[in-house]
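The block underneath contains the structure these notes are about, expressed in structure tokens.
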Amino acid sequence: MQCFSFIKTMMILFNLLIFLCGAALLAVGIWVSIDGASFLKIFGPLSSSAMQFVNVGYFLIAAGVVVFALGFLGCYGAKTESKCALVTFFFILLLIFIAEVAAAVVALVYTTMAEHFLTLLVVPAIKKDYGSQEDFTQVWNTTMKGLKCCGFTNYTDFEDSPYFKENSAFPPFCCNDNVTNTANETCTKQKAHDQKVEGCFNQLLYDIRTNAVTVGGVAAGIGGLELAAMIVSMYLYCNLQ
């Protein structure tokens, strides 16, 4: 009986934390959707660039609703000893776990296909908007500076772009000695070709593989928590009168 009470208490506390996290995500999502201007003032140009591609507000609202509902079900089910709430909590968490595993398998098996698909989408966008659309250009500059990469595939992605047409040169990130913006020479086609700076997609894959232990540890930790929560919910379900 003491073991049951202890596990029940831990289940309530754990899901209360999840519930509060969901409420926070939901609140931020509503804030961004209703008053995006003040959000941009606080978080600066990078948030504006991100919102160019993904509606952050709606994404946070959706994520917040799921996490909020999950935390509520787990907390309510454990507190009131409701079998219906506990089994619903279990199946929602199971679906999330299966989706995560499926996404990981797809990412591992279809990396080449994903690269080809993204190339068809991203490269034309670079050629069309880099150098003319401020937010789009800022996103790529931030990405290339952070990952120390050039374009999606390589420097050729910027050929015929507004930036190239205006400057007759490639972004400084495409030449190694220009990454810190300290070099006086422009990044010409010959120089970019000689430097062979890696494309951002391959660089991202390289960084993930280099930090595979950390990435795997985080993924395993999240998966472990989800499995533990499912086991505990089933334990409570089976031991309720």
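Every residue gets a Cβ built from N, Cα and C, even glycine.
Model, not experiment: these values are computed from the prediction.
In the three-state DSSP scheme, N141 (mutagenesis position) falls into the helix class. With a cut-off of 8 Å between CB atoms and residues at least 6 apart in sequence, the same chain places P171, F173 near N141 (mutagenesis position), listed in sequence order. Record note (Swiss-Prot), mutagenesis N141 to A: Loss of glycosylation. The unchanged residue is displayed.
One mutagenesis experiment catalogued in Swiss-Prot, N154 to A, is accompanied by this note: Loss of glycosylation. For the recorded site, N154 (mutagenesis position), the DSSP three-state label reads coil. For N154 (mutagenesis position), the same-chain residues lying six or more positions away in sequence with a CB closer than 8 A to its CB are C174, K196, V197, E198, G199.
Swiss-Prot documents N178 to A as a published mutagenesis change and attaches the note Loss of glycosylation.
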